[in-house]
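Asker: Handing you a structure now.
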Amino acid sequence: MKARKSQRKAGSKPNLIQSKLQVNNGSKSNKIVKCDKCEMSYSSTSIEDRAIHEKYHTLQLHGRKWSPNWGSIVYTERNHSRTVHLSRSTGTITPLNSSPLKKSSPSITHQEEKIVYVRPDKSNGEVRAMTEIMTLVNNELNAPHDENVIWNSTTEEKGKAFVYIRNDRAVGIIIIENLYGGNGKTSSRGRWMVYDSRRLVQNVYPDFKIGISRIWVCRTARKLGIATKLIDVARENIVYGEVIPRYQVAWSQPTDSGGKLASKYNGIMHKSGKLLLPVYI
């Protein structure tokens, strides 16, 4: 998801990470290539560029390595026949109706999966790992690097970060922002956006409780329902003892792919025939 203040135009290509190219005193030209899988452009004659590409390529396609000790578990799945959720309010484990993964896919059979909440008060590697992932996400979306204050503050809870872990790799993330005002009431940041024109409806300020600041899934794990599962688990764990309804979730000016997800998740059809998306600014 794009940050709410970003000026990125819809459909624009993301800025790709690239180091300073080595000219080698002009005696050797640099051959710029573009990876067809991660879409990064880099110099094939630069050792530094190749190293940066290898790291970026792995993160984009397969996510980041994640220690089993990082994060507080809020959702676990041990196999594809049973999905469970750990309730923070009751401490009990209850089955969920559906798995986010396709049982027919042989490449994901018998994989341990979980969703964790990133604890900002921890000085270990989980905060650094999350920050590294967000650098990748923001570069891909060409978005400002200003969302970390939402989830990593130890003095004021402005929101939370959740990470989807598969076989000790972070393959998806979501940053949720609280839209409550200082008096506990919802703020006036909510808007309706017309899906096809991306135009905001004027003089209408709906109440939304939480906003999706960022949502991202690595390339090899997309179209498996992971993004939807992240939103569902976040709704159940962002506010202690409360499940936020779908209609009170807003999006931070969604990208093209984010808009498609939003339209399916909680878009509403206006009497005019226009599809409206809940957004916030």
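Backbone N, Cα and C define each Cβ position, glycine as well.
In this structure the noted substitutions are not present, so the sites keep their original residues.
Below, the features straight out of Swiss-Prot:
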- CYS35 to Tyr: In ctf7-109; loss of function (MUTAGEN)
- HIS53 to Tyr: In ctf7-108; loss of function (MUTAGEN)
- GLY211 to Asp: Abolishes acetyltransferase activity; but not chromatid cohesion activity (MUTAGEN)
- GLY225 to Asp: Abolishes acetyltransferase activity; but not chromatid cohesion activity (MUTAGEN)
- ASP232 to Gly: Abolishes acetyltransferase activity; but not chromatid cohesion activity (MUTAGEN)
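Relative to the rest of the structure, where do these features sit?
Answerer: In sequence order, SER41, TYR42, HIS53, HIS57 constitute the residues six or more apart from CYS35 (mutagenesis position) in its chain with CB-CB distances below 8 Å.
Packing around HIS53 (mutagenesis position) is summarised by its Cβ count: 23 other Cβ atoms lie within 10 angstroms of its Cβ, all protein chains included.
Secondary structure at GLY211 (mutagenesis position), taken from DSSP and collapsed to helix, strand or coil, is strand. A 10 Å cutoff on Cβ-Cβ distances gives GLY211 (mutagenesis position) a total of 26 other Cβ atoms nearby, all chains included.
The DSSP secondary structure for GLY225 (mutagenesis position) is coil.
Cβ neighbour count for ASP232 (mutagenesis position): 21 (other Cβ atoms within 10 Å of its Cβ, all protein chains included). Under the DSSP three-state reduction, ASP232 (mutagenesis position) is assigned to helix.
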Asker: Rounded to the nearest angstrom, how far is the Cα of GLY225 (mutagenesis position) from the Cα of ASP232 (mutagenesis position)?
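Answerer: Cα to Cα, ASP232 (mutagenesis position) and GLY225 (mutagenesis position) are separated by 11 Å.
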Asker: Is it possible to get the count of other C-beta atoms within 10 angstroms of the C-beta of GLY225 (mutagenesis position)?
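Answerer: Its Cβ shell of radius 10 Å holds 16 other Cβ atoms.
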Asker: Write down the Cα-Cα distance for GLY225 (mutagenesis position) and GLY211 (mutagenesis position), rounded and given in Å.
Answerer: 19
